[in-house]
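Peer 1: Below you'll find the structure I mean.
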Amino acid sequence: MDRRTRENPERTFDLVLKVKCHASENEDPEVLWKFPEDFGDQEVLQSVPKFCFPFDVERVSQNQVGQHFTFVLTDMESKQRFGFCRLTSGGRICLCILSYLPWFEVYYKLLNTLADYLAKELEEDLNETLKSLYNHPVPKANTPVNLSVHSCFITPDITGLPTIPESRNLTEYFVAVDVNNMLRLYASMLHERRIIITSSKLSTLTACLHGSAALLYPMYWQHIYIPVLPPHLLDYCCAPMPYLIGIHSSLIERVKNKSLEDVVVLNVDTNTLESPFNDLSSLPSDVVSALKNKLKKQSTATGDGVARAFLRAQAALFGSYRDALRYKPGEPITFCEESFVKHRSSVMKQFLETAVNLQLFKQFIDGRLAKLNAGRGFSDIFEEEITSGGFCGGSPRSYQQWVYTVKKGGALFNTAVTKATPAVRTAYKFAKSHARLGLKEVKSRLKHKDNEEEYGTCSGLVQYTPVYTLHNEKGENREKHKLSQTHLKRPHKSLDGTLYDDDDDDDDIERASKISSEDGEETRAYFYESDDSVEAQVKAPYSGEMDLLGEILDTLSTHSSDQGKLAPAKSLDFFRSMDDIDYKPTNKSNAPSENNLALLCASGDQGEWNLGQDDSALHGRQLPPSPRKRVSSGGLTESLFILKEESREKPLCADSVSGPTVVGKPAPTSGLRSQPAAPEASQTERGRAEVKQTPGQAPLQSEDLSVPGPGSRQSTFVPWEKAGKEDTKPSKDVGLLQEVVSLCHMSCDFQQDLNISEESRSGNQT
């Protein structure tokens, strides 16, 4: 019961009454009209009319008491139901709206509209307006609501701090009572005294009670709370328990005639406060002086300055409650009163020793603990004020630790995970790892879909969705690990394309895995990584690691660009349709040299460099639209080792692979095309120069490593095609590995010396 208002009321209001007061106080008020007409709670119908005239009706007129005021009824659940009233006809007629919503300004405005309808006898408009609001779902904060042409409002935000002049209650309270009496009343409320506030204006009286009680936030007055006391309940002032009661000045003489002991009385009309206690001196002097100086500033008079000044005082007094929160494995989070009090100064310690026994503080702590242990958590302006003001005596990270515990499912759930049996823990890790894989797959699909929308899709091509997985470096051998670490401390690429570092990620996990314990030490929370996730990652066809071979080719392309003018990486034929592509071989000499390299690169004949689609179009094979596949660093390293070992073990014959040669009259079906991989082709061939050993595929032999002649086009090895097709047409089944071998040889030549002379070319031909 940390708050007294109902969180989710069913309706905007429950009842509207028109009550008539008789001339004699001995006669009960009479209900003239009600809405809805079928309202059947007789107890409410009998009690509400008596609260509509909380003054001496025989002595006071409407001009003396004002128009608007509010009373409060408490239901069986200790929740407050507000009665918003407006006096008319000289104080003899009262309109009352009963609601669980503390919308003071909204209902005061609605009462004025209803009074106008009654004065003009517009009963149809009156019923239509009430019916529209009664059937309207409870709107959220700051939502405009239109009831009729002349009636509309914006729902207030009751969770925020009250502001001046928007809050009528706080405005009237701040204007009617000076700063010193506000501080004395505040201190008396913190000590839970018996408090009476009196005034001749009902509107000012009820505003002072509601305004003073609101300044206790985030705590709430937990005892008897009657903003305005009707004549038949004056004996409540003799109750031995704490109370906060408002009494009209016409009835205060009757109250003083009763035996009152230890009662604090605030007279708003004379701005005087009578108290047998000196509660203000028991508060820490630094807190009181800071609050007093803040309230006296002119800038505090508007906005939320007054409410925030009291909020800061509350944070200074009670903000260290976070340091007294205790957590033991297997038990809910608890609050240690001894720890809350013992480390304070003498004045603060004396006050807190009294404060821990206050009902408003106990309800506040119980509400916080209930939210923490239920896993809901809390984040309000009070917690923000504690953090910003540094009123928590412990580590600044302590509150984040509790929030982290809540996010992990509450203290009880966290205990269940850490104290679970190995079987339960393994199941938890398995579910967690597969949930991560599923999330990564969804992100990769969304990313691939965005790429398709951005670059378009090629008709007739098979689309694929790469599955990005985390790479397990522990299972690699030492040689692969060295090759993958060619670029030291290479940041990995995340699923959304951003770069991150493993060390930073580990630090974040370590920082997030701290929770506080009873003795103030910090223990680590458990972050489980499933062993099953590693197996799932190995089976993934593609990986999100960097393409090292592609970067090597990029480097070679950059070096070769200095030797001559280069054309764009992709020709315009890349965007041509499949029917427009011509694959007729040319009969010119393609031997690369220093003289004709620039001509080859800048040649207008794009048939030589249209490697983006020619292979798939030539054989009718459907390849992925992306020119560059992503492979894992482990698989790529393995391919490079295979290429190096096979190239060293067995020299390649002239029919297989040779260096660049000069061909005078190239035959259409034999010979070797000696055209090097120019920089234009390196961009498109980069994604194709990758090898993937699929299950069931025969080991590659050096005899199969051949490059196509000038009469045939280089084809890309498709791993999902059956091996039976290789025996039918050898000219069409040249694998991707052939291109890799040729690229490696030619890349070495480019890297050693791009100035290819005539002597080296004749030596290679021999």
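Glycine too: its Cβ is placed from the backbone N, Cα and C atoms.
No noted substitution is present; original residues retained.
Grabbed the feature section from Swiss-Prot, which reads as follows:
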DOMAIN    14-143  domain 'uDENN'
DOMAIN    160-296  domain 'cDENN'
MUTAGEN   Gly246 to Asp  Abolishes guanine nucleotide exchange factor (GEF) activity and impaired TCR down-modulation and recycling in TH2 cells
DOMAIN    298-375  domain 'dDENN'
MUTAGEN   Lys482 to Ala  Impaired interaction with the AP-2 complex and impaired TCR down-modulation and recycling in TH2 cells; when associated with 547-A--A-549
Peer 1: To what whole number does the mean pLDDT across the domain 'cDENN' (160-296) round?
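Peer 2: Averaged over the domain 'cDENN' (160-296), per-residue pLDDT gives 94.
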Peer 1: Just to confirm: which same-chain residues, 6+ apart in sequence, have a Cβ under 8 Å from the Cβ of Gly246 (mutagenesis position)?
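Peer 2: Sequence-distant Cβ neighbours: Ile196, Ile197, Thr198, Ser199, Leu205, Thr206, Cys208, Leu209, Ile226, Pro227, Val228, Leu229.
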Peer 1: Counting by DSSP secondary structure, give me helix, strand and coil numbers for the domain 'uDENN' (14-143).
Peer 2: 43 helix, 35 strand, 52 coil
Peer 1: Please work out the helix, strand and coil residue numbers for the domain 'dDENN' (298-375) from the DSSP assignment.
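Peer 2: Going by DSSP assignments, the domain 'dDENN' (298-375) contains 56 helix, 5 strand, 17 coil.
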